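Step one of this worksheet: look at the structure below.
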Amino acid sequence: MVRAKSWTLKKHFVGYPTPSNFELKTVELPPLKNGEVLLEALFLTVDPYMRIAARKLKEGDMMMGEQVARVIESKNAAFPTGTIVVALLGWTTHSISDGKNLERLLAEWPDTLPLSLTLGTVGMPGLTAYFGLLDICGLKGGETVMVNAAAGAVGSVVGQIAKLKGCKVVGAAGSDEKVACLKKYGFDVAFNYKTIESLEETLKKASPEGYDCYFDNVGGEFSNAVTSQMKKFGRIAICGAISTYNRTGPPPPGPPPEVVIYNELCFQGFIVTRWQGEVRQKALRDLLKWVSEGKIQYHEHITEGFENMPAAFMGMLKGENLGKAIVKA
């Protein structure tokens, strides 16, 4: 019998999550049936969306999330022992699957790249950047792009794709170390929003002519400031609002209506699961190619040990990670 450890939601979050919100449980998994596989987690992801998605869980449910896993026992010919897969299996060390929810690595995945990238730059965050920028914003060469949380898993890819497409990129991050990383990635302007005197003046200095596209990972007052400096017919892709996820009071006011109206701005929220099938596979191949060629750089913030899943999650929500937050099981 295999014993699986799982992190569950003990109590719903109020404000920032704390260790008391989580409980580690151990269960014995049943023997495999025909068509099933037994999976062992290798890497697990913690992402901002989990803070909001957890509202739909019942107390006692396992926390949700993707992981990279290895098949360690198989009664399914499509997934022999040793196969590496990516799947939404939750915060658990071991799982049983019938194979329907499992995604194999891209056939061209090189041995030189870490498997954990399938949870970051060549996974859900990278796809979010890809489709949010190219489809939602409809990015064109020569435009000016603003992205916040720019040193994170999504924002760092947004900026680098925009540079690949011939755009000017301005990025905001929350530490000098992160700003240095953005400059290494080729951002034209990068600033630490925690140490500047005026966000409005910093944005204006970075791009006096304004912004064509804004990729919003943060929401709140920051986004209102950017909205006021968008160009005519500017496009805003609303990916996240991490600045508001842990609020206990009322949400901040939205952008000035007159700015939205008279500049004819387009706001669109989106969830990356919209894109499936071949269009998704093409995006993954593009991302893998760019990473393999060194055109997109990446940084991972890896926490060792499955027992540290809650700590990694809480640290990510407070911006302690540089790049993609990953847990190595």
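Glycine is no exception: its Cβ is also placed from the backbone N, Cα and C atoms.
Nope, none of those substitutions made it into this model, it's the original residues.
What Swiss-Prot notes for the published mutagenesis of Ala149 to Val is this: Reduces activity by half. Packing around Ala149 (mutagenesis position) is summarised by its Cβ count: 27 other Cβ atoms lie within 10 angstroms of its Cβ, all protein chains included.
According to DSSP, Ala149 (mutagenesis position) is assigned to coil rather than to any helix or strand. In Swiss-Prot, a mutagenesis experiment is listed as Ala149 to Glu, annotated with the note Reduces activity by 90%.
What Swiss-Prot notes for the published mutagenesis of Ala150 to Val is this: No effect. Around the Cβ of Ala150 (mutagenesis position), the same chain contributes Ser156, Val158, Gly159, Gly171, Ala172, Ala173, Lys178, Leu182, Phe187, Ala190, each under 8 angstroms and 6 or more positions distant in sequence.
According to Swiss-Prot, the mutagenesis experiment Gly152 to Val carries this note: Loss of activity. For Gly152 (mutagenesis position), the Cβ neighbour count at a 10 Å cut-off comes to 32, with all displayed protein chains included.
Taking Cβ-Cβ distances under 8 Å and a sequence gap of 6 or more within the same chain, the neighbours of Thr244 (NADP(+) binding site) are Gly219, Gly220, Pro251, Pro252. Residues or ranges marked as NADP(+) binding site in Swiss-Prot (evidence: similarity to another entry): 152-155, Lys178, Tyr193, Asn217, 239-245, 270-272, Asn321.
DSSP gives Gly155 (mutagenesis position) a helix state. Of all Cβ atoms in the shown protein chains, 29 besides its own fall within 10 Å of the Cβ of Gly155 (mutagenesis position). Here Swiss-Prot notes a mutagenesis experiment, Gly155 to Val, with the remark: Reduces activity by 99%.
Among the sequence features in Swiss-Prot, the mutagenesis site Gly159 to Val is noted as follows: Reduces activity by 60%.
While the structure shown retains the original residue, Swiss-Prot records the mutagenesis experiment Gly166 to Val with this note: Reduces activity by 99%. For Gly166 (mutagenesis position), the number of other Cβ atoms no farther than 10 Å from its own Cβ, over all displayed protein chains, is 11.
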Cβ packing number for Asn217 (NADP(+) binding site), 10 Å threshold: 27
